[in-house]
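*Asks:* This is the feature table in Swiss-Prot:
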- Cys97 to Ser: No effect on activity (MUTAGEN)
- Ile102 to Asn: No significant effect on activity (MUTAGEN)
- Trp421 to Ala: Abolishes translocation from the aminoacylation site to the editing site, without effect on aminoacylation activity and posttransfer editing; when associated with A-183 (MUTAGEN)
- Glu561: L-isoleucyl-5'-AMP binding site (BINDING)
- Arg587 to Cys: In strain: MRE-600; AA sequence (VARIANT)
- Lys602, Lys605: ATP binding site (BINDING)
- Cys901, Cys904, Cys921, Cys924: Zn(2+) binding site (BINDING)
Amino acid sequence: MSDYKSTLNLPETGFPMRGDLAKREPGMLARWTDDDLYGIIRAAKKGKKTFILHDGPPYANGSIHIGHSVNKILKDIIVKSKGLSGYDSPYVPGWDCHGLPIELKVEQEYGKPGEKFTAAEFRAKCREYAATQVDGQRKDFIRLGVLGDWSHPYLTMDFKTEANIIRALGKIIGNGHLHKGAKPVHWCVDCRSALAEAEVEYYDKTSPSIDVAFQAVDQDALKAKFAVSNVNGPISLVIWTTTPWTLPANRAISIAPDFDYALVQIDGQAVILAKDLVESVMQRIGVTDYTILGTVKGAELELLRFTHPFMGFDVPAILGDHVTLDAGTGAVHTAPGHGPDDYVIGQKYGLETANPVGPDGTYLPGTYPTLDGVNVFKANDIVVALLQEKGALLHVEKMQHSYPCCWRHKTPIIFRATPQWFVSMDQKGLRAQSLKEIKGVQWIPDWGQARIESMVANRPDWCISRQRTWGVPMSLFVHKDTEELHPRTLELMEEVAKRVEVDGIQAWWDLDAKEILGDEADQYVKVPDTLDVWFDSGSTHSSVVDVRPEFAGHAADMYLEGSDQHRGWFMSSLMISTAMKGKAPYRQVLTHGFTVDGQGRKMSKSIGNTVSPQDVMNKLGADILRLWVASTDYTGEMAVSDEILKRAADSYRRIRNTARFLLANLNGFDPAKDMVKPEEMVVLDRWAVGCAKAAQEDILKAYEAYDFHEVVQRLMRFCSVEMGSFYLDIIKDRQYTAKADSVARRSCQTALYHIAEALVRWMAPILSFTADEVWGYLPGEREKYVFTGEWYEGLFGLADSEAMNDAFWDELLKVRGEVNKVIEQARADKKVGGSLEAAVTLYAEPELSAKLTALGDELRFVLLTSGATVADYNDAPADAQQSEVLKGLKVALSKAEGEKCPRCWHYTQDVGKVAEHAEICGRCVSNVAGDGEKRKFA
């Protein structure tokens, strides 16, 4: 028997079947770095229209976690897809380097500034620590396959950036948005510093919930208001609070002007409460026998005075819109030094902003004899006992409620009035302008707009000053006596900025005021405060984007971060940009959800459900992590677990196998010489290229809309359904058995070449390592890297006007599916082994029959059977299988007649008819020794 194996065009490629990504990717990264791939891309894209994705700086502390990976991978997918779409899309990664977490780390190791080290030495240690953290995170980000200017990232602690942050503040001051005030701010007693809103987290806390009676100063005036004369005992207005420790700072009681307030007689006294809450309050304080003596509107009680239960002064009733009927009594204890609402209403009524609490959270001397020096949270019980002793406590119980805590210490924080610097939301219309700017931004998902609008509409003035060591100095001089800013503040800030640009922030602390103030130095003092770190990152649109040469003065097109950044970076950037320039710093804002485990639980070391990106890369490779990110809908929570990553690895194998099949069958194909013109190609091959064209349209649309899970789904459908289960199956016969240089085979290879050129580019933004690997095995002249080019433009399809158009092949796909069902059943019944042992007869109604007949003898190649006949639908025998999908089709199967050809495996009647090739069929003889078979359709 002759060996015909050598006459077959068997697939062959050096592209490995197994990805072995964890082993191969580091080598590719080394090549990318040695070649300066990022620089090559920049050179290739020079002069193109720009798309700038501005990197929100992660904090330079600790190792990267799965959330960081999601964020950086999403950014990288966008930057690479924009590059392929013809944009110059530079990516400059950044880090947030100042602030409390770094101070705390340095304190743990070296002690607080001023203990073992001077403040200057402490700052140097902080800078050193941040630099090591940046290096560690940078290695991991690079390992993810993220391309960017990693050699020249921006750091908020770069001297030039520090200087530009000071300049940003100067611009805001110049535009009239800064003011100073003793306002209640979030204060952490452990940090001994004010906190930004974004540094506050909420946890459940148990507090005493108390109802307290404030006795009326003028009892008769109240009786007159309620039009009653018979009242048994004193009259009091009752407040409810869960922060008894704030009562020493009480300066008023707020009531709602439009609520009805009832005078209620209880045992031995009368109390005033919101009428709608009488029943719930009576229940709470355990009173069953009570009488409502009268009611008035809250507005009637304005400015009546009530005695503080233990502080020895009286306080007014005032009117406030913040009073609700959700809980309590309808009368709100008001301490302007301990709450933003209280402060606002206190300003309106000219109340004292009393703050009896020191920075360490203990009462200042002279507050009250039993409270001086006591921690406020320990004081609750003392205050409750005091109220009981004075007969003012109506009720006390323990209550669990959501309470603001420090994001770093996880300990409860307080509102505390301290002298601070604020960016005003309203004195120069910043709130109104910001709300206007929000409307001009595209928010993805679109619910982001309502979220940030509500935050901007309701937020207080932004406290930008901090009492910290490691931060950008505010660089202000204020008059010793008046505390007014120096009249040449902007000029002086620029002078400081120039020095900081050379020597870093230490230049401010080293600065002797005389150097720039001269004789005025004795009248002014340096403000010791540093800027909130959210000011650092929030001003990067100015300190980084406006000055980096690769951005060429263009504003950022996109900011992309986790959904917690509406109140964080998106907010601070919007505030600063609008205050500086009157406009938003971004055109699009995209947010992604948080990572959770397979059961939807938050990642937590204590639960042990965290997924380490480093582990995933070391076991499965970065491309699997990237594919998981892309295939997950980032608009909600992003679930990740070993099982979910295993599914991503399965999808990866399907894509890799498709790419490998294409490469293996392009063996010996030179596009410069062997390409077949579209009009000369086999129709099925043109259909396949058309499938790629349709897929590309969908994929590019999805990339444009940032719907990466749609990209992956469409890519999978193309690989699995259109190619894997139809086209690639059909062409194996022609590809392997046709004459090597025949039009039949070269047509097929031409299609595979076009498909591979498109596929490798679709993959590149997501499966960057694998795309680079595939690129290296593709035939033909090309640039060194897939990332420097654009989407493939060589695709074409069938015209609708052709008889065998897309609709024709869609119907053929259905016919093939129906035939497969019949073959599967026959295999199960042991009637045939493989599909080539079968011959089928298709009983079709006229319209379908005409289509099937048009394929002639090539119909059997589409159906993967050795024989295929078309007959009239009405002639179908009883055992023919009726199609469920195509009503005008029945399928009958019989065992193929003739012998099996050992070369092509088809069963035919003409095996051995040619003496020189007695073992193979006539078609194979033609392909081995003759002119080769001709194919028109399939």
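The backbone N, Cα and C atoms fix where each Cβ goes, glycine too.
Although substitutions are noted, the structure shown does not include any of them.
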*Asks:* In whole Å, how far does the CA atom of Trp421 (mutagenesis position) lie from that of Arg587 (variant position)?
*Replies:* 30
*Asks:* Same chain, not part of Cys901, Cys904, Cys921, Cys924: whose C-beta falls within 8 angstroms of the C-beta centre of the Zn(2+) site? Give them in sequence order.
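*Replies:* Checked against the 8 Å cutoff, the neighbours are Thr737, Pro902, Arg903, Trp905, His906, Thr908, Val911, Ile920, Gly922, Arg923, Val925.
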*Asks:* Cα-Cα separation of Cys97 (mutagenesis position) and Cys901 (Zn(2+) binding site), in Å?
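*Replies:* Rounded to the nearest whole number, the Cα-Cα distance is 72 Å.
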*Asks:* Counting only residues 6+ apart in the same chain, whose Cβ is under 8 Å from the Cβ of Cys921 (Zn(2+) binding site)?
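*Replies:* Correct list: Cys901, Arg903, Cys904, His906, Thr908, Asp910, Val911.
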*Asks:* Roughly how many Å lie between the Cα atoms of Lys602 (ATP binding site) and Cys924 (Zn(2+) binding site), rounded to a whole value?
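*Replies:* It is 62 Å, counting Cα to Cα.
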*Asks:* Going by DSSP, is Glu561 (L-isoleucyl-5'-AMP binding site) part of a helix, a strand, or coil?
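*Replies:* Note: Glu561 (L-isoleucyl-5'-AMP binding site) is in a strand by DSSP.
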*Asks:* Tell me, by DSSP, whether Lys602 (ATP binding site) is helix, strand or coil?
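*Replies:* DSSP assigns Lys602 (ATP binding site) to strand.
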*Asks:* List the Cα distance (Å, whole number) between Lys605 (ATP binding site) and Glu561 (L-isoleucyl-5'-AMP binding site).
*Replies:* 23
*Asks:* In whole Å, how far does the CA atom of Cys924 (Zn(2+) binding site) lie from that of Arg587 (variant position)?
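*Replies:* Cα-Cα, rounded: 63 Å.
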*Asks:* According to DSSP, folded down to helix, strand and coil, what is Cys921 (Zn(2+) binding site)?
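*Replies:* SS state of Cys921 (Zn(2+) binding site) = coil.
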*Asks:* When DSSP states are folded down to helix, strand and coil, where does Arg587 (variant position) land?
*Replies:* coil
*Asks:* When the number of other CB atoms within 10 A of each residue's CB is tallied over all shown chains, which of the recorded positions Arg587, Lys602, Lys605 has the maximum?
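*Replies:* The residue with the densest Cβ neighbourhood is Arg587.
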*Asks:* Rounded to the nearest angstrom, how far is the Cα of Glu561 (L-isoleucyl-5'-AMP binding site) from the Cα of Arg587 (variant position)?
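*Replies:* Taking the Cα atoms only, Arg587 (variant position) lies 14 Å from Glu561 (L-isoleucyl-5'-AMP binding site).
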*Asks:* At the level of the C-alpha atoms, what whole-angstrom distance separates Glu561 (L-isoleucyl-5'-AMP binding site) and Ile102 (mutagenesis position)?
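*Replies:* So the alpha carbons of Glu561 (L-isoleucyl-5'-AMP binding site) and Ile102 (mutagenesis position) sit roughly 22 Å from each other.
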*Asks:* If you count the C-beta atoms lying within 10 Å of each candidate's C-beta, which of the recorded positions Cys97, Ile102, Glu561, Cys924 ends up with the smallest number?
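*Replies:* Comparing Cβ neighbour counts within 10 Å for the recorded positions Cys97, Ile102, Glu561, Cys924 gives Glu561.
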